[in-house]
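Asker: I'd like to ask some things about the structure below.
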Amino acid sequence: MSQRIFLPDTLANWQWPRHLNPHYAEVKKASAAWAKSFRAFQTKAQEAFDRCDFNLLASFAYPLADEARLRSGCDLMNLFFVIDEYSDVATEEEVRAQKDIVMDAIRNTEKPRPAGEWIGGEVSRQFWDLAKKTASTQAQKRFIDTFDEYLESVVQQAADRNNSHVRGIESYLEVRRNTIGAKPSFALLEFDMQLPDEVINHPVIKELENSCIDMLCLGNDVVSYNLEQARDDDGHNIVTIAMNELRTDVAGAMIWVDEYHKQLESRFMENFKKVPRWGGPIDLQVARYCDGLGNWVRANDQWSFESERYFGKKGPEIIQRRWITLMPKMVSEELGPQIVDGSHL
């Protein structure tokens, strides 16, 4: 008999509601066409990529953005998942080379990419060439710095995978906090802001970011576990990590994740109430930024069930009943995402 899994409703009491950017449909059309133009995947994988609708994720994550900044968000989410799909099947050395290509492309957008280079370089160059036009100087710097950190952690993830290295909970979260790509995503929240370093680096703001990132990590790992175990790629997932360290099963790991998530929620809300005031217009920007962090947690969860990334067409049903069936192993020779057959869930 197939094993059933209960997905904890980690956001049952989260105060940020579902909020979709009104420019979603129009901007999605442009960004999806842009992403598809690179032909990064074969036909079937491209269809699966389209069904994932990473533009929906951006439109939940940046509900107040104007069309230009939403386009940057959509393009970034598409770029993230191009990098993700290629790095997931690459060696540490190959991922290191991919990182070098991407960072060179972002730091030198005026430089044409070499013929025959990995496609991620040109995707990155075009993304940043457009996105930086809508970003403040501080936000540009923070994006580049945090994107470099993100890519370095993806290299580390590849090293762990190649060496079959299974981390403990704390060690895993140290790496996962960067591989999830939250920090560069947060930089987009401040594209139209002028937040000084002393504000963005304030301990309370950092604590808010850290709690938000950990909730994103846990939430994403809960919904992605089934697909990742089916692809035999669940070594970099908190459910697997908790099962190994706590010597428990999937159900036990899910309970642990739910309890830890509640602690993170409390920590976030405590710090949300402690955000200091600097005076003047900066306080309005800080309030928007912190609200954006809270919204990101809801955005990631909502997209996980409304797109077809993890549950095929059954997401809206599963978000209500929470029970799913452990999927059978999936083997694909084709690079890129795979279409999820909801009949297995």
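The backbone N, Cα and C atoms fix where each Cβ goes, glycine too.
Where a substitution is noted, the model still shows the residue that was there originally.
The Mg(2+) 1 binding site annotation in Swiss-Prot covers Asp84 and is backed by similarity to another entry. Taken from Swiss-Prot, the feature Mg(2+) 2 binding site applies to Asp84. Marked as Mg(2+) 3 binding site by Swiss-Prot on the basis of similarity to another entry: Asn220, Ser224, Glu228. The (2E,6E)-farnesyl diphosphate binding site annotation in Swiss-Prot covers Arg309, Tyr310. For the natural variant Ala90 to Ser, the note given in Swiss-Prot is In strain: FU02472. Variant annotation in Swiss-Prot: Asn210 to Lys, described as In strain: FU02472; the structure shown retains the original residue. Listed in Swiss-Prot is the natural variant Ser343 to Phe, annotated as follows: In strain: FU02472.
Map the listed features onto the structure and describe their local environment.
Answerer: Taken residue by residue with DSSP, Asp84 (Mg(2+) 1 binding site) is part of a helix. Long-range Cβ contacts of Asp84 (Mg(2+) 1 binding site) within its own chain (separation 6+, distance under 8 Å): Val154.
Residue environment of Glu228 (Mg(2+) 3 binding site) contains 19 other Cβ atoms, counted within 10 Å of its Cβ in all protein chains. Under the three-state DSSP scheme, Glu228 (Mg(2+) 3 binding site) falls in the helix class.
Long-range Cβ neighbours of Tyr310 ((2E,6E)-farnesyl diphosphate binding site) (same chain, at least 6 residues apart, Cβ-Cβ under 8 Å): Val223, Ser224, Asn226, Leu227, Ser304, Val340. Following the DSSP three-state reduction, the secondary structure of Tyr310 ((2E,6E)-farnesyl diphosphate binding site) is coil.
Look at Ala90 (variant position): DSSP puts it in coil.
Non-local neighbourhood of Asn210 (variant position): Arg177, each in the same chain, at least six residues away, with C-beta under 8 Å from its C-beta.
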Asker: Looking at the binding-site residues Asn220, Glu228, Arg309, whose Cα is closest in space to that of Ala90 (variant position)?
Answerer: Glu228
Asker: List the residues of the same chain that sit at least 6 positions away from Arg309 ((2E,6E)-farnesyl diphosphate binding site) in sequence and have their Cβ under 8 Å from its Cβ, in sequence order, or write 'none'.
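Answerer: Expected: Arg51, Cys52, Asp53, Leu227, Trp303, Pro337, Val340.
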Asker: Who sits close to Asn220 (Mg(2+) 3 binding site): which same-chain residues at least 6 apart have their Cβ under 8 Å from its Cβ?
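Answerer: Listed in sequence order, they are Ile180, Asn300, Ser304.
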Asker: Setting Asn220, Ser224, Glu228 aside, what same-chain residues sit with their Cβ within 8 Å of the center of the Cβ atoms that define the Mg(2+) 3 site, listed in sequence order?
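Answerer: For the Mg(2+) 3 site the neighbour list reads Asp221, Val222, Val223, Tyr225, Leu227, Asp234, Asn237, Tyr310.
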